[in-house]
Amino acid sequence: MGNCLDSSAKVDNSNHSPHANSASSGSKVSSKTSRSTGPSGLSTTSYSTDSSFGPLPTLRTEGEILSSPNLKAFTFNELKNATKNFRQDNLLGEGGFGCVFKGWIDQTSLTASRPGSGIVVAVKQLKPEGFQGHKEWLTEVNYLGQLSHPNLVLLVGYCAEGENRLLVYEFMPKGSLENHLFRRGAQPLTWAIRMKVAVGAAKGLTFLHEAKSQVIYRDFKAANILLDADFNAKLSDFGLAKAGPTGDNTHVSTKVIGTHGYAAPEYVATGRLTAKSDVYSFGVVLLELISGRRAMDNSNGGNEYSLVDWATPYLGDKRKLFRIMDTKLGGQYPQKGAFTAANLALQCLNPDAKLRPKMSEVLVTLEQLESVAKPGTKHTQMESPRFHHSSVMQKSPVRYSHDRPLLHMTPGASPLPSYTQSPRVR
């Protein structure tokens, strides 16, 4: 696909282990993982409780990455057969990177099977001229070919035949969080489901951040959070992932790349990347879950507003919090839990990166919120008044500052892309 890297090219990623401390149990898991067959028929991972593990190779050649024993190398014809020649009626979504199709493979051999039989998968086909180039494609294969966790999307295999670049993932029937929050006609998510999704996403980020060789996700957003049939959240699209700082380094200096509205301000301004950059992005998504609004909103007469700038004045005020709560919740949420979630978002969005909590700390709070939000749990409902979307935006017209050093923006991508793509900062 265009100017591809040759087989000896290196991928810029440092050591990273697929094992982290569990924020809920406090126990470590080891790098001794084994793949087993889950309910869907696809390979999942079981973990040993051995606390000893070592780092993965710092740099790997393309040949080493593509020879991962955890991934199947598909031929282009196999994926053509699996998707019925990429027929439009199998199209799941489309974005700047290309298209995603539903496909079927045999559970045992992983070869193409008849539509409706075998295992359903999502096949992402990159456009040669798309925004997600070979380097990002290879980075995703590199990370997901080694990392395995219940809250990371499972990469089944890939195709690198000629200029064709495809990725084969487990199928996520509920699609992206972005669709559920913002797509017209979507069934509103209950408060309990929103907290469940937040917990799952937080577990995925905690796993990446607390691995022995840290991984910074760098593109955390609603479009990259995919949901299975039970609304369990899994992180997808690792094309922008970056190895965390090593040794005495406190940050990684890198080209500014991410998504407009989600990227941490200090990263946009300086290119200094830390795990706290991901924490900021998580705060934005948590704010989207609370408010039902996009990170960047241009619905008010075409003027673009930052959700963070607009909502921040209300997050720490119990009496005014109802003004930013998603009206689609119909007032059905615990007042105390909503205020705790709002305060947590405020902490994640602290302009001073050092004062933001760790993802493991965020996870502890979210798990407490999830436990009291489960159906059947008694809590105080907070009735929010009915008001029109645009009138709320006018209550606090903090306009997004366009003098920030933002770079070129392109659409983001995920195995099951959203109907409307979030702009990516480059």
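Glycine is no exception: its Cβ is also placed from the backbone N, Cα and C atoms.
The shown structure was predicted, so the numbers you read here are calculated from the model rather than taken from an experiment.
Residues or ranges marked as active site, proton acceptor in Swiss-Prot: ASP219. A simple way to gauge crowding: the CB of ASP219 (mutagenesis position) has 29 other CB atoms within 10 angstroms, across all the protein chains here. Reduced to three states, the DSSP call for ASP219 (mutagenesis position) is coil.
Counted within 10 Å of its Cβ, the other Cβ atoms near GLY98 (ATP binding site) come to 23, all protein chains included. According to Swiss-Prot, the feature ATP binding site maps to LEU92, GLY93, GLU94, GLY95, GLY96, PHE97, GLY98, CYS99, VAL100, LYS124.
Sequence annotations record features per position, and here Swiss-Prot assigns domain 'Protein kinase' to 86-369.
Looking at Swiss-Prot, you'll find the mutagenesis GLY2 to Ala noted as follows: Drastic reduction of plasma membrane localization and strong increase of nuclear localization.
One mutagenesis experiment named in Swiss-Prot is LYS124 to Glu, and its note says Normal uridylylation and cell death induction in response to the Xanthomonas campestris effector XopAC/AvrAC in the presence of RKS1 and RPP13L4/ZAR1.
Quoted from Swiss-Prot, the note on the mutagenesis of ASP219 to Ala is: Normal cell death induction in response to the Xanthomonas campestris effector XopAC/AvrAC in the presence of RKS1 and RPP13L4/ZAR1.
Its Cβ taken as reference, GLY247 (mutagenesis position) is surrounded by 5 other Cβ atoms within 10 Å in the chains shown. What Swiss-Prot says about the mutagenesis result for GLY247 to Arg is this: Normal cell death induction in response to the Xanthomonas campestris effector XopAC/AvrAC in the presence of RKS1 and RPP13L4/ZAR1.
TYR262 to Ala appears in Swiss-Prot as a mutagenesis experiment; the accompanying note says: Normal cell death induction in response to the Xanthomonas campestris effector XopAC/AvrAC in the presence of RKS1 and RPP13L4/ZAR1.
Among the recorded positions LEU92, GLU94, LYS124, no residue is found with its Cα located within 10 Å of the Cα of TYR262 (mutagenesis position). You'll find the Cα of GLY98 (ATP binding site) roughly 7 Å from the Cα of LYS124 (mutagenesis position). Counting every protein chain shown, the number of other Cβ atoms lying within 10 Å of the Cβ of LYS124 (mutagenesis position) is 28.
Nearest in space to ASP219 (mutagenesis position), taking C-alpha to C-alpha distance over the recorded positions LEU92, GLU94, GLY247, is GLU94.
Cα to Cα, VAL100 (ATP binding site) and LYS124 (mutagenesis position) are separated by 4 Å. Around VAL100 (ATP binding site), a 10 Å sphere centred on its CB holds 24 further CB atoms from the protein chains shown.
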